[in-house]
Amino acid sequence: MAKQDYYEILGVSKTAEEREIRKAYKRLAMKYHPDRNQGDKEAEAKFKEIKEAYEVLTDSQKRAAYDQYGHAAFEQGGMGGGGFGGGADFSDIFGDVFGDIFGGGRGRQRAARGADLRYNMELTLEEAVRGVTKEIRIPTLEECDVCHGSGAKPGTQPQTCPTCHGSGQVQMRQGFFAVQQTCPHCQGRGTLIKDPCNKCHGHGRVERSKTLSVKIPAGVDTGDRIRLAGEGEAGEHGAPAGDLYVQVQVKQHPIFEREGNNLYCEVPINFAMAALGGEIEVPTLDGRVKLKVPGETQTGKLFRMRGKGVKSVRGGAQGDLLCRVVVETPVGLNERQKQLLQELQESFGGPTGEHNSPRSKSFFDGVKKFFDDLTR
């Protein structure tokens, strides 16, 4: 039986941040935990699925592999043979929520994961439709290459905090209650840096700009977001790096407008072509193509050219190009042209176009009836 999608198991979107994933996990883990559903095999199986999904989606490397290859990334021993097994104690799930209140915390605070970054990328319509690889340069915090993220001077090590003795927490008595709090001396890390690194001054990270090559898939549109796992800021003291999100913005095109997978454009034609019909050239993203215009074409008519639109990045059929005809009124007429048009108008039966312009005749008949009704 096919395995369920990890994001669906936790009820989060594919772009969910780590804190959203942790929140969803805690809610579901409390509901299906074996200690609360003793003897319920379905709840036990559901809990294992939840824990497996959580362990993948909170590990940046595993999540990146899963996003690219799905469950196949962990088949044939890819997870080291049962890397998700085992139960979980309630204190593991909820200790960091209730620890400060009841003194049952999980001890030393983990080093903070690096912050996620966002980069706004403008693309031309052609680049968005066909795909492109672009180089970007971003300011970020990277792991210090001297101390390798420890913050300590090479040859030295962080020292155990003398206040909390390495636990990251201290106990404060308030009347009959003992409350555990984050150690104010080491900020919960359990260690102190006595001899800080000269380059990063004990932070373990340095400010730097880096250049990345970003592959934009064909078919993206404004609002789409591309995730580059591990390309955000470096984590504190060796913690995992954050992610980089590239936000796509497609620039306005001088000819085409995009709606979903379809492209739209306006094609001007003269009134003679509209009346008599003929063949014109229209632009597409792949070059010019011929379009046959039938006689008696009215302005605003849409002509659909199938398969000349956009193929969505999410798959599916290629969109179409819809050409909207605009019949232009001639300008800059010479005397001969004016005379011919005057003769043509007379042949139509006057301005109302009784013989050849049914819409005009219908309109003027309606106007006449309106005023006749007013004078009765």
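Glycine residues also receive a Cβ, built from the backbone N, Cα and C atoms like all the rest.
Remember, predicted model here, so these are calculated numbers, not experimental data.
Residues or ranges marked as Zn(2+) 1 binding site by Swiss-Prot: Cys144, Cys147, Cys197, Cys200. For Cys144 (Zn(2+) 1 binding site), other Cβ atoms within 10 Å of its Cβ number 22.
The Zn(2+) 2 binding site annotation in Swiss-Prot covers Cys161, Cys164, Cys183, Cys186. Under the DSSP three-state reduction, Cys186 (mutagenesis position) is assigned to coil, being neither helix nor strand. Cβ neighbour count for Cys186 (mutagenesis position) (all protein chains, 10 Å cutoff from its Cβ): 25.
If you average pLDDT over the domain 'J' (3-72) in this model, you get 87. Annotation comment: Swiss-Prot describes 3-72 as domain 'J'.
A helical conformation is recorded for Lys26 (mutagenesis position) in the three-state DSSP classification. Among the mutagenesis entries in Swiss-Prot is Lys26 to Ala, noted as: Loss of activity.
Here the residue is the original one, while Swiss-Prot reports the published mutagenesis Arg27 to Ala with the comment No effect.
Annotation of the mutagenesis experiment His33 to Gln in Swiss-Prot: Loss of ability to stimulate DnaK ATPase activity. Counting every protein chain shown, 20 other Cβ atoms lie within 10 Å of the Cβ of His33 (mutagenesis position).
In sequence order, Ala43, Glu44, Phe47 constitute the residues six or more apart from Asn37 (mutagenesis position) in its chain with CB-CB distances below 8 Å. In the three-state DSSP classification, Asn37 (mutagenesis position) falls within coil. Looking at Swiss-Prot, you'll find the mutagenesis Asn37 to Ala noted as follows: Decrease in chaperone function.
In Swiss-Prot, the entry for mutagenesis Cys186 to His states: No effect on chaperone function. The structure shown retains the original residue.
Comparing C-alpha positions, Cys186 (mutagenesis position) sits nearest to Cys164 among the recorded positions Lys26, Arg27, Cys147, Cys164, Cys197. The Cα of Lys26 (mutagenesis position) lies closest to that of Cys164, out of the binding-site residues Cys144, Cys147, Cys161, Cys164, Cys200.
When the Cα of His33 (mutagenesis position) is compared against those of the binding-site residues Cys144, Cys147, Cys183, the shortest separation belongs to Cys183.
Listed in chain order, the residues near the Zn(2+) 2 site other than Cys161, Cys164, Cys183, Cys186 are Pro162, Thr163, His165, Gly166, Ser167, Gly168, Gln169, Val170, Pro184, His185, Gln187, Gly188, Arg189, Gly190, Thr191, Leu192, each with its Cβ within 8 Å of the site Cβ centroid.
Note on proximity: among Arg27, Cys161, Cys164, Cys183, the recorded positions of the record, the Cα nearest Cys197 (Zn(2+) 1 binding site) is that of Cys161.
Lys26 (mutagenesis position) has a Cβ environment of 15 other Cβ atoms inside 10 Å.
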